[in-house]
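Here's the structure we're looking at; comments come further down.
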Amino acid sequence: MANKAVNDFILAMNYDKKKLLTHQGESIENRFIKEGNQLPDEFVVIERKKRSLSTNTSDISVTATNDSRLYPGALLVVDETLLENNPTLLAVDRAPMTYSIDLPGLASSDSFLQVEDPSNSSVRGAVNDLLAKWHQDYGQVNNVPARMQYEKITAHSMEQLKVKFGSDFEKTGNSLDIDFNSVHSGEKQIQIVNFKQIYYTVSVDAVKNPGDVFQDTVTVEDLKQRGISAERPLVYISSVAYGRQVYLKLETTSKSDEVEAAFEALIKGVKVAPQTEWKQILDNTEVKAVILGGDPSSGARVVTGKVDMVEDLIQEGSRFTADHPGLPISYTTSFLRDNVVATFQNSTDYVETKVTAYRNGDLLLDHSGAYVAQYYITWDELSYDHQGKEVLTPKAWDRNGQDLTAHFTTSIPLKGNVRNLSVKIRECTGLAWEWWRTVYEKTDLPLVRKRTISIWGTTLYPQVEDKVEND
């Protein structure tokens, strides 16, 4: 066995993997109230609630700022820096490691390689040599489509996004310029989507004994001097996925509850019919993207535009070619002591802002009947007190109970906060035993953009129509 002393030192470590790999983000109290704002064309209700998000993942994203330390076989220290995806690399003399790559067509003898002293440069050089051989000998007959993965979330806070996409997402988030103030005020809805297009994965053979990864020159004292202990054990990067990833910000000022469904249709490439609510939402959506990998440049690329560029962005990196070599986009780690895959557990509280808009409407009355008519129209107007509780204020039309003759027409504007709308219309029959006859009576009418109630006919045969236009 290579380096028995170091092997025994690592095997003797006793630690709680879950505790080491758990990160708790923000903790907040649920002290939020509803509020309502009457705008010129609509009544907007803003409701904020405490939400919690937890994730368990072994797949860690790679960013442009940390990829030089993240190569297959790298030894990383399990501490706060690893939880923040800004890991500490253990640089010591290393024993050879065997690597494999999952590109199609490779003969068994060509699908793996050995690196004598694994480091970022030596591993990258060996992988690049193998890729060059694949392109030359196999690439012409093996067309490799990217393996597509995506995940999405409606944005409410940076802590929430860091739990969802990785603890170092803030770097990418800053490039996306996420306007959380507008989200919290209810002015915008924002969704973040992460597309991963994986071209190939490089893996290392599982470590049989912890000491096998070190040269004999490495001592237990060397590890202790670098802070390695049961409180700060080691993991090794067991695989790295190479390809391209795109972070999309979809931002709209629409207050519709169909925004998430419209964005889902966009992401999945569903054809959206014209003159639909989804089309209106997407036409009112701005897109910003941060693109990592997929071209020879190692830098991140930021582009902005409308939703019609989303499909092009995805298709742009859909296949692995020599012109689209890919970069490290994610990695997994295993504990050096026992090869158990390291699973990171992150959680946070955040404030979810839900905005509901109620459009103003009009109630049109049209009376052309050969009789005297009376209207009784009442409603409540909704508001919220300082504790966020609903307050309903009774209102009534100022011409209720008046005798009105044909031809009478009027429009009653109703604000978006109208609730419990009731309309009663009666006509004078002239009959002693039924002087007033009810022509129309409905309660709790929904507020619509335009409702026209028309009455006509004679005293004994009154007619009525209730026409709703809600485009």
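Note: Cβ is positioned from N, Cα and C throughout, glycine not excepted.
Fair warning: this is a prediction, and the values are worked out from it, not measured in the lab.
Features as listed in Swiss-Prot:
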MUTAGEN   THR63 to Ala  15% hemolytic activity, forms incomplete rings on liposomes
MUTAGEN   ASP102 to Ala  1% hemolytic activity, forms linear oligomers on liposomes rather than pores
MUTAGEN   ARG147 to Glu  2% hemolytic activity
MUTAGEN   GLN191 to Glu  42% hemolytic activity
MUTAGEN   ASP205 to Arg  Loss of hemolytic activity
MUTAGEN   ASP205 to Ala  17% hemolytic activity, forms linear oligomers on liposomes rather than pores
MUTAGEN   LYS208 to Ala  4% hemolytic activity
MUTAGEN   GLU260 to Lys  22% hemolytic activity. 12% hemolytic activity; when associated with D-152
MUTAGEN   GLU264 to Asp  76% hemolytic activity
MUTAGEN   THR304 to Arg  320-fold decrease in hemolytic activity
Report summary line: Counting other C-beta atoms within 10 angstroms, the emptiest spot among the mutagenesis positions ARG147, LYS208 is LYS208
Query raised in the report: Helix, strand or coil at GLU264 (mutagenesis position), per DSSP?
Result: helix
Query raised in the report: Between the mutagenesis positions THR63, ASP102, ARG147, ASP205, LYS208, which lies closest to GLU264 (mutagenesis position), Cα to Cα?
Result: ARG147
Query raised in the report: Do you know offhand how many angstrom separate ASP205 (mutagenesis position) and ARG147 (mutagenesis position) by C-alpha?
Result: 23
Report summary line: With the fewest other Cβ atoms within 10 Å, the residue among the mutagenesis positions THR63, THR304 is THR304
Report summary line: For GLN191 (mutagenesis position), the same-chain residues 6+ apart in sequence with C-beta under 8 angstroms from its C-beta are LYS152, ILE153, THR154, ALA155, LYS249, LEU250, VAL259, GLU260, PHE263
Query raised in the report: What's the CA to CA span in angstrom from THR63 (mutagenesis position) over to ARG147 (mutagenesis position)?
Result: 19
Query raised in the report: What residues, ordered by sequence, lie under 8 A Cβ-to-Cβ from ASP102 (mutagenesis position) and sit at least six positions away in the same chain?
Result: SER111, TYR200, THR201, SER203
**Report entry** Between ARG147 (mutagenesis position) and THR304 (mutagenesis position): CA-CA distance (Å)
**Finding:** 25
Report task. Note down the number of other Cβ atoms within 10 Å of the Cβ of GLU260 (mutagenesis position), including every protein chain shown. Result -> 15
